[in-house]
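Trainee: I am attaching a structure below and will ask some questions about it afterwards.
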Amino acid sequence: MHPMLNIAVRAARKAGNLIAKNYETPDAVEASQKGSNDFVTNVDKAAEAVIIDTIRKSYPQHTIITEESGELEGTDQDVQWVIDPLDGTTNFIKRLPHFAVSIAVRIKGRTEVAVVYDPMRNELFTATRGQGAQLNGYRLRGSTARDLDGTILATGFPFKAKQYATTYINIVGKLFNECADFRRTGSAALDLAYVAAGRVDGFFEIGLRPWDFAAGELLVREAGGIVSDFTGGHNYMLTGNIVAGNPRVVKAMLANMRDELSDALKR
């Protein structure tokens, strides 16, 4: 096992255990709004602290980028840990048992290690660049769909970017005519992990942040899939507009989305 994967798994499990314990005691959860339709809890912050502490013990010099604390610069800028301590906070607050810890390690701009941990199902999705993706140690392969016929597509509403609501609904309408059904679960990290596992055939979302998809992107790639922006390029790290699936599914999704995109979403 890659030494950084070992630490990422340890950190994810520790944070996941903390989250699961707090899920059982909802009276101890304190939620607040940090932005439009964007929530944070004391559990997000406590889970983040556990992850940072675990990383710092082994790699004190590395840079850490987190959803709640921003960038914590280390002396080694080439190695960045990109963390979402609780992806699916709204689900957690509402006691919907679908959320995850997401940890990725980027070295010189390339994601090398990924962990997405679902503490409620005890499902640990892991990947190391060039060595495949696993779920609880078993090798993952994505969907073998050849087109959109019969596919299940996952997505997330652009609740932080409602200016795109009409465009988004138009894209959904276009894809709905081609696929079998949609799933909207509330955790982009798990959506991407499910693409890697073949549980859903494709995924798209507008305006994600790097910590939402950094780990999931590598899971998809290592399970034989591809990830692109809405025009088939690689600008999603900047825009957060992301499409994922096997190459044929992504190609078909992009073809259906193309005519519905506003200029802002073509970047």
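For all residues, glycine too, the Cβ spot is worked out from N, Cα and C.
Sharing the record's features from Swiss-Prot:
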type: BINDING; residues: E67, D84, L86; note: Mg(2+) binding site
type: BINDING; residues: E67, L86, D87, G88, T89, R183, D212; note: substrate binding site
type: MUTAGEN; residues: D87 to N; note: Loss of IMPase activity, still complements dnaB121 helicase mutation
type: MUTAGEN; residues: R183 to A; note: Some growth at 30 degrees Celsius, greater IMPase activity, partially inhibited by RNAP
type: MUTAGEN; residues: R184 to A; note: Grows at 30 degrees Celsius, makes more dimer, partially inhibited by RNAP, crystallizes
type: MUTAGEN; residues: R184 to I; note: No growth at 30 degrees Celsius, IMPase activity not inhibited by RNAP
type: MUTAGEN; residues: V250 to A; note: In suhB10; decreases polypeptide chain elongation rate, grows at 30 but not 25 degrees Celsius; when associated with C-139
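A description of the local structural setting of each listed feature is requested, covering burial, neighbours and distances.
Mentor: When secondary structure is read from DSSP and collapsed to three states, D84 (Mg(2+) binding site) falls in the strand class.
Just so you know, the Cβ of L86 (Mg(2+) binding site) picks up 30 other Cβ atoms within 10 Å once every protein chain is counted.
Residues near D87 (mutagenesis position) in space but far in sequence (CB under 8 A, at least 6 apart, same chain), listed by position: F99, A100, V101, S102, V116, S187, A188, A189, L190, W211, D212.
R183 (mutagenesis position) carries a strand DSSP state (E or B). Here the Cβ of R183 (mutagenesis position) has 13 other Cβ atoms within 10 Å, regardless of which shown protein chain they belong to.
Taking all protein chains in view, 12 other C-beta atoms sit within 10 angstroms of the C-beta of R184 (mutagenesis position).
Its Cβ placed at the centre, V250 (mutagenesis position) has 21 other Cβ atoms within 10 Å.
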Trainee: Relative to the Cβ of E67 (Mg(2+) binding site), which residues of the same chain, six or more apart in sequence, are found under 8 Å away?
Mentor: D44, E48, I83, D84, P85, R209, W211
Trainee: What's the CA-CA gap between T89 (substrate binding site) and V250 (mutagenesis position) in angstrom, rounded?
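Mentor: Taking the Cα atoms only, T89 (substrate binding site) lies 28 Å from V250 (mutagenesis position).
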Trainee: Closest of the mutagenesis positions to L86 (Mg(2+) binding site), Cα to Cα, picking from R183, R184, V250?
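Mentor: Of the mutagenesis positions R183, R184, V250, R184 has its Cα closest to that of L86 (Mg(2+) binding site).
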